[in-house]
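If you check Swiss-Prot, you get these features:
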MUTAGEN   Arg40 to Leu  Loss of translational repressor activity
BINDING   Arg40, Arg46, Ala53, Arg55, Lys59, Asp61, Val84, Ser86, Thr90  RNA binding site
MUTAGEN   Arg46 to Pro, Ser or Val  Loss of translational repressor activity
MUTAGEN   Ala53 to Leu or Pro  Loss of translational repressor activity
Amino acid sequence: MSKTIVLSVGEATRTLTEIQSTADRQIFEEKVGPLVGRLRLTASLRQNGAKTAYRVNLKLDQADVVDCSTSVCGELPKVRYTQVWSHDVTIVANSTEASRKSLYDLTKSLVATSQVEDLVVNLVPLGR
């Protein structure tokens, strides 16, 4: 059974299904709906060289179709994913589960603020 992630935004629900998984990286893609606009999420968890910290990276890409009739990629259109969002978190390796949960809660709270929404949506620097 494939793993899935369900994203609920307003009235819409979008389901991403795991298509690839390794020890430190998973890729989830949207499999239903129009091809243009489908989402792909890449999640990775890697330890730094000194093994003192972990880096969590989430990257969201959105599908578009490239017209190949006028280029060298052949006759048929091809799907191209373009990064539309990413989020990086660094976690101290010897942290406790409680401190990591607190970091997660703080991150979730920060991203939900109107100031961060204004920064992301309207490109208004924080504090202005």
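Note that Cβ sites are derived from N, Cα and C of the backbone, with glycine treated the same way.
Every residue here is the original one, so none of the noted swaps is modelled.
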Integer Cα-Cα distance in angstrom, Ala53 (mutagenesis position) to Thr90 (RNA binding site): 7
Number of other Cβ atoms within 10 Å of the Cβ of Arg46 (mutagenesis position) across all protein chains: 12
Recorded positions compared (Arg40, Lys59) - the one with the fewest other Cβ atoms within 10 Å: Lys59
Candidates Arg46, Lys59, Thr90, namely the recorded positions, that fall within 10 Å of Arg40 (mutagenesis position) by Cα distance: Lys59
Minimum Cα separation from Arg46 (mutagenesis position), reported as the residue among binding-site residues Lys59, Val84, Thr90 that achieves it: Thr90
